[in-house]
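Working notes, structure below.
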Amino acid sequence: MNYFAVICIFSCICLWQFSDAAPFISVQSSSQSRSQKVMNGMLRTLYDYSVQDSVNDATGHLIQTHKADFNSDVMSPDEIESVRQQLNMA
């Protein structure tokens, strides 16, 4: 009879400890901006960028991801790539 009571108490303690888990955290953020202008009778994109950030702990470790994209009709490909690199380092 004593063994049964000890097993029940031990089981209750184990269930109580294992059910006390940390909360799952997930945060997502997204922003986008665009500017266009008529130049020489044509609508040109001065800049178009979007940024997405997310943080979660699905694996038990906080994981942060950052994605950014940039485009422009009036900038050179080298300038566009430079801006993309700066956005991805933020």
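Cβ from N, Cα, C; glycine included.
In this structure the noted substitutions are not present, so the sites keep their original residues.
For the natural variant P77 to R, Swiss-Prot gives this note: In strain: TW9. The structure shown keeps the original residue. Quoted from Swiss-Prot for the published natural variant I80 to V: In strain: La3, La10, La13, La15, La27, La28, La31, La62, La105, La106, La116, La118, La120, Ma3, Ma6, Ma18, Ma23, Ma31, Ma37, Ma43, Ma56, Ma57, Ma60, Ma74, Mo13a, Mo29b, Mo34a, Mo40b, Mo52b, NC-002, NC-003, NC-004, NC-006, NC-008, Ny2, Ny4, TW2, TW4, TW5, TW8, TW10 and TW11. What Swiss-Prot says about the natural variant M89 to I is this: In strain: Au4 and Ma60. Record note (Swiss-Prot), natural variant A90 to E: In strain: AF1, AF2, AF3, AF5, AF6, AF7, AF8, AF9, AF10, La14, La31, La32, La60, La106, La118, La125, Ma6, Ma21, Ma24, Ma31, Ma37, Ma50, Ma56, Ma57, Ma74, TW1 and TW6. The unchanged residue is displayed.
Neighbour count (other Cβ atoms within 10 Å of the Cβ, all protein chains): 8 for P77 (variant position). It is 19 Å from the Cα atom of M89 (variant position) to that of P77 (variant position). All protein chains shown were included, and the count of other CB atoms within 10 Å of the CB of M89 (variant position) stands at 8. The Cβ of I80 (variant position) has 16 other Cβ atoms within 10 Å, all protein chains considered.
Secondary structure from DSSP puts M89 (variant position) in a helix. According to DSSP, I80 (variant position) sits within a helical segment.
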